[in-house]
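Record note (Swiss-Prot) on the mutagenesis of Leu44 to Ala: Abolishes localization to the nucleus and ability to prevent DNA demethylation; when associated with A-46. What Swiss-Prot notes for the published mutagenesis of Leu46 to Ala is this: Abolishes localization to the nucleus and ability to prevent DNA demethylation; when associated with A-44.
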Amino acid sequence: MEEPSEKVDPMKDPETPQKKDEEDALDDTDVLQPETLVKVMKKLTLNPGVKRSARRRSLRNRIAAVPVENKSEKIRREVQSAFPKRRVRTLLSVLKDPIAKMRRLVRIEQRQKRLEGNEFERDSEPFRCLCTFCHYQRWDPSENAKIGKN
């Protein structure tokens, strides 16, 4: 006859629940116990033909799809999208501007014609400030002086 210690209850079989628990642990959590980790590591191969599980592929795709950024980078990107980059206006960029070139050439030609035709009179040409602000804005100090006198 069998002794009570030798009886095997199918529900209390020490090997099968442990295997089921290990499989459930692999499926449910990403954190593995050291014993389970050793068993899983033994199953690994260097064969590239081994197919990866769909779960791991989906996790990898989700990780790759979401860019890593912190809060400050997100705020900076939102601000930059609201205000697009504009070029800085410098003296060189003004000199390269084709419309500004045409204006300068016309002004130079008019001045040369007046000088050649002896049309130059001292009071005919008003004072022009040569600073960059007046040059860029086409600001006429004589007009502003007249406004101040009123």
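Here the Cβ of each residue, glycine as well, is placed from N, Cα and C on the backbone.
Structural setting of the listed features?
DSSP assigns Leu44 (mutagenesis position) to coil in the three-state reduction, outside any helix or strand. Sequence-distant neighbours of Leu44 (mutagenesis position): no residue of the same chain at least 6 apart has a C-beta under 8 Å from its C-beta.
A simple way to gauge crowding: the CB of Leu46 (mutagenesis position) has 5 other CB atoms within 10 angstroms, across all the protein chains here.
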